[in-house]
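Below is one structure, written out as structure tokens, with a few remarks after it.
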Amino acid sequence: MSTKPEKPIWMSQEDYDRQYGSITGDESSTVSKKDSKVTANAPGDGNGSLPVLQSSSILTSKVSDLPIEAESGFKIQKRRHERYDQEERLRKQRAQKLREEQLKRHEIEMTANRSINVDQIVREHYNERTIIANRAKRNLSPIIKLRNFNNAIKYMLIDKYTKPGDVVLELGCGKGGDLRKYGAAGISQFIGIDISNASIQEAHKRYRSMRNLDYQVVLITGDCFGESLGVAVEPFPDCRFPCDIVSTQFCLHYAFETEEKARRALLNVAKSLKIGGHFFGTIPDSEFIRYKLNKFPKEVEKPSWGNSIYKVTFENNSYQKNDYEFTSPYGQMYTYWLEDAIDNVPEYVVPFETLRSLADEYGLELVSQMPFNKFFVQEIPKWIERFSPKMREGLQRSDGRYGVEGDEKEAASYFYTMFAFRKVKQYIEPESVKPN
């Protein structure tokens, strides 16, 4: 039996053969997408999508083939997109100028041997994003399909590990975008903590506007990774600790600025969870990042890649110079840009084996870890009928399958991975190393 790992969908066959040796026999057989036919009974294409019945004919119709009324609708929609694009260009120009000024200041600070205050950058960024967000224009966003895909992933994660009556702690809860998802799971209490006060205020507004949420919600402004959670939650006696669930969605990478912060994050998780409780979340896939970095020669000073949707830029080539290995599992900073969402914010690589090792120290056992595309293909058959018609429409690609396509595929399906741990033992904090 072959001991080779499964080839990630984002890795070319040539690169896989180079790294693990060539394959022969049945392992080497492939099917050309051009020649293969999709049937309604096929389980999926392995690309983070699921085939469906022939329902894409309407989606692929040309404007010229449609009735006059429909053609007029397309023109109106096009004008709305043009107005939105113009407003977005102006907004992004202002935001980019501000971000460049901030990064320039931080570069000067680094030159003076002072550390970057990434927490402040992140706080300012998400405060700004909250202020400029206009939910009425959400459906016109150029990354609406990516947002739908990420929401589907979170629905699946929450449903897989959350039980009715659970108490949930979400670290980095943002504007409360998952409140309705947890309502569907039937939880009894939601505790959300975020470093951005503007995001917490927006989460309060969102919660007050929602109906039929029959669970208690506690929303708190606080630093989830830089200090003990006790500092943030002490003024809120209604919080019911320990929790059944701790969740971190698209934010744990900020904790990997230093080993101290990463350990504080895992300690906060471990101290907040019951034995048997689950810690799950979503993070950038360190193996995909390595794969991309490995393609750059040592002479390239600032490795960078991306497309029209996202861009990743490392500030130096220390990875390449260190024989294509990170010099440390912590502090491996890059800036991340995502169209209509994130404006060149500093983030940190989360080497998954480091996360797994830390989690083990704090009594957390790995249950599952999968790239988004693989997790989506595994879970979507259970969700096709559960999702609302609007959600299904939002997930449908131009070929009739479900998932993401084009540039959005790499930005979501390939760049991110899910994980889940279970607390199996109580962590005893040594007296001599207890943080203040």
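Cβ atoms are placed via backbone N, Cα and C, with glycine included.
Sequence unchanged from the original; the noted substitutions are absent.
For reference, Swiss-Prot has these:
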DOMAIN    141-424  domain 'mRNA cap 0 methyltransferase'
BINDING   ASN150, ASN151  mRNA binding site
BINDING   LYS154, GLY172, ASP194, ASP223, GLN249, TYR254  S-adenosyl-L-methionine binding site
MUTAGEN   VAL168 to Ala  Still viable; normal growth
MUTAGEN   GLU170 to Asp  Still viable; increase in activity
MUTAGEN   GLU170 to Ala  Non-viable; reduced enzyme activity to 8% of wild-type
MUTAGEN   GLU170 to Gln  Non-viable; reduced enzyme activity to 8% of wild-type
MUTAGEN   GLY174 to Ala  Non viable; no growth
MUTAGEN   GLY176 to Ala  Still viable; normal growth
MUTAGEN   ASP178 to Ala  Microcolony formation
MUTAGEN   ASP194 to Glu  Still viable; activity near to wild-type
MUTAGEN   ASP194 to Asn  Lethal; no enzyme activity
MUTAGEN   ASP194 to Ala  Lethal; no enzyme activity
MUTAGEN   ARG206 to Lys  Still viable; little change in enzyme activity
MUTAGEN   TYR254 to Ala  Non viable; no growth
MUTAGEN   TYR254 to Ser  Lethal; Enzyme activity 10% of wild-type
MUTAGEN   TYR254 to Phe  Still viable; slow growth; near to wild-type enzyme activity
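DSSP classifies VAL168 (mutagenesis position) as strand under the three-state reduction.
Largest Cα-to-Cα span within the S-adenosyl-L-methionine-binding set LYS154, GLY172, ASP194, ASP223, GLN249, TYR254: 23 Å. When the Cα of VAL168 (mutagenesis position) is compared against those of the recorded positions ASN150, ASP194, ARG206, ASP223, the shortest separation belongs to ASP194. Around the Cβ of ASP178 (mutagenesis position), the same chain contributes LYS154, ILE158, GLU170, SER247, GLN249, each under 8 angstroms and 6 or more positions distant in sequence. In this structure, the recorded positions under consideration are GLU170, ASP194, ASP223, and the one with the smallest number of other Cβ atoms within 10 Å of its Cβ is ASP223. Note on proximity: among ASN150, ASN151, ARG206, TYR254, the recorded positions of the record, the Cα nearest GLY172 (S-adenosyl-L-methionine binding site) is that of TYR254. Counting only same-chain residues at least 6 apart in sequence, those with a Cβ under 8 Å from the Cβ of GLY176 (mutagenesis position) are GLY192, GLU202, ALA203, HIS204, ARG206, TYR207, LEU219. The number of other CB atoms found within 10 A of the CB of GLY174 (mutagenesis position), across every protein chain shown, is 21.
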